[in-house]
Amino acid sequence: MNSLLIITACFALVGTVWAKEGYLVKKSDGCKYDCFWLGKNEHCDTECKAKNQGGSYGYCYAFACWCEGLPESTPTYPLPNKSCGKK
């Protein structure tokens, strides 16, 4: 019984520990989502948790939105073949 409980807890942690994280990126131009209030940031948290992003938490780090718990399908900075502000 205890073994089953431990195995179940491990499976739950695998999804949390191995989830993707990174800077949220605009697909149109390859730029990061800007922010100015470092640390806990409602704008970044809302953007990261949006249905099209699927993240679990977001905050402002180095003046850009950093997201945790993203699905593998969500692109993060840098995007291949798109460099922000460069042609």
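The backbone N, Cα and C atoms fix where each Cβ goes, glycine too.
Residues as originally present; substitutions not included.
As the structure is a computational prediction, the values presented were derived from the model and not from experiment.
Here the residue is the original one, while Swiss-Prot reports the natural variant Ile6 to Met with the comment In CsEv1C and CsEv1E.
The domain 'LCN-type CS-alpha/beta' annotation in Swiss-Prot covers 20-85. Within the domain 'LCN-type CS-alpha/beta' (20-85), the DSSP-based counts of helix, strand and coil residues read 8 helix, 25 strand, 33 coil.
The C-beta environment of Lys26 (variant position), restricted to residues of the same chain at least 6 apart in sequence and closer than 8 Å, consists of Lys32, Tyr33. In Swiss-Prot, a natural variant is listed as Lys26 to Asn, annotated with the note In CsEv1D.
According to Swiss-Prot, the natural variant Asp29 to Thr carries the following note: In CsEv1D. A sphere of 10 angstroms centred on the C-beta of Asp29 (variant position) encloses 12 other C-beta atoms.
Variant annotation in Swiss-Prot: Lys40 to Glu, described as In CsEv1E; the structure shown retains the original residue. Applying an 8 A CB threshold to same-chain residues 6+ apart, the list for Lys40 (variant position) reads Tyr59, Cys60.
The annotation that Swiss-Prot gives for the naturally occurring variant His43 to Gly reads: In CsEv1E.
Cβ contacts within 10 Å of Thr46 (variant position), excluding its own Cβ and spanning all protein chains shown: 12. According to Swiss-Prot, the natural variant Thr46 to Lys carries this note: In CsEv1E.
Per Swiss-Prot, natural variant Thr46 to Leu is noted as: In CsEv1C and CsEv1D.
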To the nearest whole angstrom, state the Cα distance for the pair Asp29 (variant position) and His43 (variant position).
20
